[in-house]
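Participant: Not my notes, these are from Swiss-Prot:
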- A62, A63, T64, G65, S66, G67, K68, T69: ATP binding site (BINDING)
- 49-233: domain 'Helicase ATP-binding' (DOMAIN)
- 246-476: domain 'Helicase C-terminal' (DOMAIN)
- R413 to A, K or T: Impairs helicase activity in vitro (MUTAGEN)
Amino acid sequence: MSYEKKSVEGAYIDDSTTFEAFHLDSRLLQAIKNIGFQYPTLIQSHAIPLALQQKRDIIAKAATGSGKTLAYLIPVIETILEYKKTIDNGEENGTLGIILVPTRELAQQVYNVLEKLVLYCSKDIRTLNISSDMSDSVLSTLLMDQPEIIVGTPGKLLDLLQTKINSISLNELKFLVVDEVDLVLTFGYQDDLNKIGEYLPLKKNLQTFLMSATLNDDIQALKQKFCRSPAILKFNDEEINKNQNKLLQYYVKVSEFDKFLLCYVIFKLNLIKGKTLIFVNNIDRGYRLKLVMEQFGIKSCILNSELPVNSRQHIVDQFNKNVYQLLIATDDTEYIKEEDDEIEEGHNTENQEEKSLEGEPENDKKPSKKKKVQVKKDKEYGVSRGVDFKNVACVLNFDLPTTAKSYVHRVGRTARGGKTGTAISFVVPLKEFGKHKPSMLQTAKKDERILSRIIKQQSKLGLELQPYKFDQKQVEAFRYRMEDGFRAVTQVAIREARVKELKQELLASEKLKRHFEENPKELQSLRHDKELHPARVQQHLKRVPDYLLPESARGNGTKVKFVPFHNAKKRHSHKKGRVSKPKNGKVDPLKNFK
């Protein structure tokens, strides 16, 4: 569940009660006020009393932006504060709460909210994000302090429990939280959770929270293992989504090359107002799109699993602060299990084909003997689900996802908390697939089939995907410029861009980390949307002449100027002055005297 200040609006607020009615610790109440909340949301007003007063386990299903994070953090913090009052100050209690999330990005996000809530009680409640980017020696030192609350991914926690015995004391554990539980299972953490259960004091009074935007049958196994007569909270979000989440969904049937052409026209002419999140299906596609956009002077930044964790978090933070208007995110997560209820039984073999497609190379060419960029990807990276992207006006599926469920996760980054948003998806018809090899993506072969499933899925929710209408003649006028710019972005240029970007981000992430901690203001000057320039940039492509613009957008004609290939001033400067300097450097002053 993502956290967003003042993003939860009317439909989710329960103004019939206040946080004071829960009889919380004064320090916790003050922290909640500092964050900016006066009334709890519906899920908070139901879950907090059940957890605090009745000590019930909680299984909750609620939409993104409904306040699930505070629904479990507040009871955890309040109970630990009460427990601290009953023990001696010098008594070691070990870890009291564990919060498990599917990705590193979500772990950092939850940890940031946790830090704000324990602002006035940090002496009593120490926190640690074990999935953050730190060395093993530093992590071991921090674990020696026995933090009361630990946030991390199941894989990282299991690794610590197995390899660093006694580094985490779970004898007095009181809380286990699994956030975005369906995604945790989808990422293949089922076995990790079972193994973690062997280290937990399940026979004691361990209180469990299982939180998610969707609940399915796979959660039953976790329910039986970790929960005791849980309270199951399900909120009917269909009416809320219809009335409040005004998400406009469009699709465009377009050829592979025309994806780049449409992107150029849309962003160069500012047809989308506000911040845009673009999803691509692999890392190379992200860099190709960025480099093509650079040809036309369109700035963007990249977010993918190769970048260091610190850089990824900084990119998300700056995007939320409106430093960037265009973010290209790689969503190359391989789902372990397909969970689309809408898919017919007869298409099971197709699902297997689609999953295998995600791992196939972009082209059908034989592997090159040339040395390729070999960078270790972060298995705990995830961007299409849970990450807190604020005020996203549009989600553009440059590459259509390989499952209908993944589509829901992507478009869920916009139209959150009752705000409006737009989702546009590029779909490659089967007859157009493979016609333009340089821009081809293997997963596009299944686009039409996936689109039909998405339409069917959304129709069950009362939502509709409409074809995106635009003037084809106006777009065709830009085609020759796109062909010119696209030709300059070669595979070699993409490889060089990836290497250059990694070097820049590693430098900023590792060597400057301590410097930026001491000088936080200088961190603001670190930008991630700088031009990479590994391709030949043609400056004349960065401006759009008036004759290409629609009549309504044209000026009075005085702004249109010819852009020469050579600098006229430099060419004529040699003609000025008839007297040239002799080779020996000596000049007769009398001959030049006037």
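A Cβ is built for glycine as well, from the same backbone N, Cα and C atoms used for every other residue.
Don't look for the substitutions in this one, it keeps the originals.
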Participant: In whole Å, note down how far the CA of R413 (mutagenesis position) lies from the CA of K68 (ATP binding site).
Facilitator: 16
Participant: Using a 10 Å radius around its CB, how many other CB atoms surround G65 (ATP binding site)?
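Facilitator: Taking every protein chain into account, the count is 27.
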Participant: Give the number of CB atoms, excluding that of R413 (mutagenesis position) itself, located within 10 Å of its CB.
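Facilitator: Counting Cβ neighbours of R413 (mutagenesis position) within 10 Å gives 26.
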Participant: Quick check: in three-state DSSP terms, what is A62 (ATP binding site)?
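Facilitator: For A62 (ATP binding site) - judged by DSSP and reduced to three states - the answer is coil.
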Participant: Spatially, and counting Cα to Cα, which of the binding-site residues is closest to R413 (mutagenesis position)? Options: A62, A63, T64, G67.
Facilitator: T64
